[in-house]
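Each remark here refers to the structure printed beneath this line.
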Amino acid sequence: MAAATTTTTTSSSISFSTKPSPSSSKSPLPISRFSLPFSLNPNKSSSSSRRRGIKSSSPSSISAVLNTTTNVTTTPSPTKPTKPETFISRFAPDQPRKGADILVEALERQGVETVFAYPGGASMEIHQALTRSSSIRNVLPRHEQGGVFAAEGYARSSGKPGICIATSGPGATNLVSGLADALLDSVPLVAITGQVPRRMIGTDAFQETPIVEVTRSITKHNYLVMDVEDIPRIIEEAFFLATSGRPGPVLVDVPKDIQQQLAIPNWEQAMRLPGYMSRMPKPPEDSHLEQIVRLISESKKPVLYVGGGCLNSSDELGRFVELTGIPVASTLMGLGSYPCDDELSLHMLGMHGTVYANYAVEHSDLLLAFGVRFDDRVTGKLEAFASRAKIVHIDIDSAEIGKNKTPHVSVCGDVKLALQGMNKVLENRAEELKLDFGVWRNELNVQKQKFPLSFKTFGEAIPPQYAIKVLDELTDGKAIISTGVGQHQMWAAQFYNYKKPRQWLSSGGLGAMGFGLPAAIGASVANPDAIVVDIDGDGSFIMNVQELATIRVENLPVKVLLLNNQHLGMVMQWEDRFYKANRAHTFLGDPAQEDEIFPNMLLFAAACGIPAARVTKKADLREAIQTMLDTPGPYLLDVICPHQEHVLPMIPSGGTFNDVITEGDGRIKY
């Protein structure tokens, strides 16, 4: 075995929230999980006072539908600004048209430009209507899961809602992983599914699945449309729910006979969301924000713990850090909300976070948790997490406050508004406060020097960490990166220095393999001028490899950096550490020819007309990556990596900072 050399990379209770009171049982609650504030959609015209009963699925049966005209006089509808340009319909105002055409026009009125839709018997009418739209592009995935993940990539990279469409039965159920992923990672998504005709619902008709019931617990809300006249209101509500407050997925199930029925739409229907609107958190009170500033002034070792809830507040967060000098540790979902290469960045914390980020939390006396949910992959053993610190938790979702970790001070509200308010207080009191955490930062700098992110090189083998480091250098940290799930995902989080929000697209809460390639499709569609790279593992990549065909047909310049170690790397790492290296079905190659690369990923690319190359030696890697980046259009680079590599640092599940592992790999026994 070749001698190993080490390479190093250094990166620079008082609760003010109250639980919402239960809503009146007389009003339908079109939301089952969250009580949230909203942000207005500037693309929507104002509504009149006309109200229709909501058609929502019953908890007991998909065929039982609530059809009640609800009195909402006590809860005013939100006032929406008028669109700068009047929408011009291709239909005359009094011209009857199919429900499918009404649905497509409703999407157009929401400003939708792209959908990811795969046709089937129960959704054919929608696809026919899409062909009559001059403004909506359909990107045809090769699998419905690819479609929903692509819609997520579109939404995550742009901040706009992603739209996917599937047929009934298996088409709809193929969306399930994407809906669950969007819910856990707070991604705005509107999924539209075809359904069997109303008269067949509940009869076990061909390709009938009660998708509203199936997805009830993995969507922010869902609808079964039982009246064609409700389509304009339901679509407006779906987009509002998906994008307001804590974003999430909304599913709209449309029976085929509704799609075929002729009607004259009323575009002036008001949204009917009394329960949702009544549970909005109010803007943060100045007194609460001033108390947080006081806690900061009294602390000696504060640290910021920021998550996905800060992605829309990166400017305000940057100003807050500038005013306070507090170091920033990010969750996996929060990467990019603060530049990873800044001297005050501690990079990522948690199970595979940096030693110095976890050290900062362990030794802090004040933890400022903004837009986070205290996930188990971050906290480890809850009782030991930030045990010396006062905790301030700001989040838009009241359900997250105190769910896993009880804060000393909590504010349920928009992180952006809270940061703006605190920045104002800090600016006005700068001379009085004279914040100086230099001693604390020096202490953390010692930890950075002592425990930098590092990896070892063995002969000519290519360390996967090195491949990502080279990609970061050649793209100047400006590419949009998507990943699958596994070791490569963690290395991509560690060794690529994200400078801006929405550069990092990864399945965090659900951990869905197969996410990376279709997510890159969505990102490329939303950002046609950006460099989009799917950093993937061979296990994740092959789960949605069929989407190479979509990339080719749509002429998307998606690059794939495939870190191929022929194994399910993360599971194998746990086998090494906790199961005496007993291999339990984690080898993905051909057991009869273990020395051969199997399957040959280059042939998948060739079958879809995509240029591809393989690199096996470290000395050839930089040139190979540069060629990938310089080649117009899509490209696949198969990087053969040793399977013995481990993602380090590592805090075992349920462990504490004292359990952190910083050495070792699959080449030694445990």
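Easy rule for this one: first residue shown is 1, then count along the chain.
Placed from the backbone N, Cα and C atoms, the Cβ positions cover glycine too.
Don't expect the noted substitutions in this model, because it carries the original residues.
Lifted from Swiss-Prot, the feature list:
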{"type": "BINDING", "residues": "Ser186, Arg246, Gly308, 331-332, 349-352, 371-375, 395-396, 414-415, 508-509", "note": "FAD binding site"}
{"type": "BINDING", "residues": "Lys220, Arg246", "note": "(R)-imazaquin binding site"}
{"type": "BINDING", "residues": "Lys256, Asp376, Arg377, Trp574, Ser653", "note": "chlorimuron-ethyl binding site"}
{"type": "BINDING", "residues": "Asp538, Asn565, His567", "note": "Mg(2+) binding site"}
{"type": "MUTAGEN", "residues": "Met124 to Ile", "note": "No effect on catalytic activity. Increased resistance to imidazolinone herbicides"}
{"type": "MUTAGEN", "residues": "Met124 to Glu", "note": "Reduced catalytic activity. Resistant to imidazolinone herbicides and reduced sensitivity to sulfonylurea herbicides"}
{"type": "MUTAGEN", "residues": "Pro197 to Ser", "note": "In csr1-1/GH50; resistant to sulfonylurea but not to imidazolinone herbicides"}
{"type": "MUTAGEN", "residues": "Arg199 to Ala or Glu", "note": "No effect on catalytic activity. Resistant to imidazolinone herbicides but not to sulfonylurea herbicides"}
{"type": "MUTAGEN", "residues": "Trp574 to Ser", "note": "Slightly decreased catalytic activity. Resistant to imidazolinone and sulfonylurea herbicides"}
{"type": "MUTAGEN", "residues": "Ser653 to Asn", "note": "In csr1-2/GH90; no effect on catalytic activity. Resistant to imidazolinone but not to sulfonylurea herbicides"}
{"type": "MUTAGEN", "residues": "Ser653 to Thr", "note": "No effect on catalytic activity. Resistant to imidazolinone herbicides but not to sulfonylurea herbicides"}
{"type": "MUTAGEN", "residues": "Ser653 to Ala", "note": "No effect on catalytic activity or sensitivity to herbicides"}
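Features per Swiss-Prot, on structure.
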| residue | record | DSSP class |
| --- | --- | --- |
| Ser186 | FAD binding site | coil |
| Arg246 | (R)-imazaquin binding site | coil |
| Lys256 | chlorimuron-ethyl binding site | helix |
| Thr331 | FAD binding site | coil |
| Gly350 | FAD binding site | coil |
| Asp376 | chlorimuron-ethyl binding site | helix |
| Ile396 | FAD binding site | coil |
| Asp538 | Mg(2+) binding site | helix |
| His567 | Mg(2+) binding site | strand |
| Trp574 | mutagenesis position | helix |
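Considering other CB atoms within 10 Å as the measure, the emptiest surroundings among the recorded positions Phe374, Trp574 are those of Trp574. Of the listed binding-site residues, namely Asp376, Asp538, the sparsest Cβ surroundings within 10 Å are found at Asp376. Residue pair Asp376 (chlorimuron-ethyl binding site) / Ser653 (mutagenesis position) shows a Cα separation of 8 Å. Taking each of the recorded positions Pro197, Gly350, Gly371, Gly508 in turn and counting other Cβ atoms within 10 Å of its Cβ gives the largest count for Gly371. The two recorded residues, Lys220 ((R)-imazaquin binding site) and Gly508 (FAD binding site), show a Cα separation of 18 Å. Between the recorded positions Met124, Ile396, the minimum number of other C-beta atoms within 10 Å of a residue's C-beta occurs at Met124. Its Cβ taken as reference, Arg199 (mutagenesis position) is surrounded by 11 other Cβ atoms within 10 Å in the chains shown.
Fewest Cβ neighbours within 10 Å among the binding-site residues Lys256, Arg377, His567: that distinction goes to Arg377. Of Lys256, Asp538, Trp574, all annotated as recorded positions, the residue with the shortest Cα distance to Gly350 (FAD binding site) is Trp574. Across the structure, Ile396 (FAD binding site) and Ser653 (mutagenesis position) place their CA atoms 28 angstrom apart.
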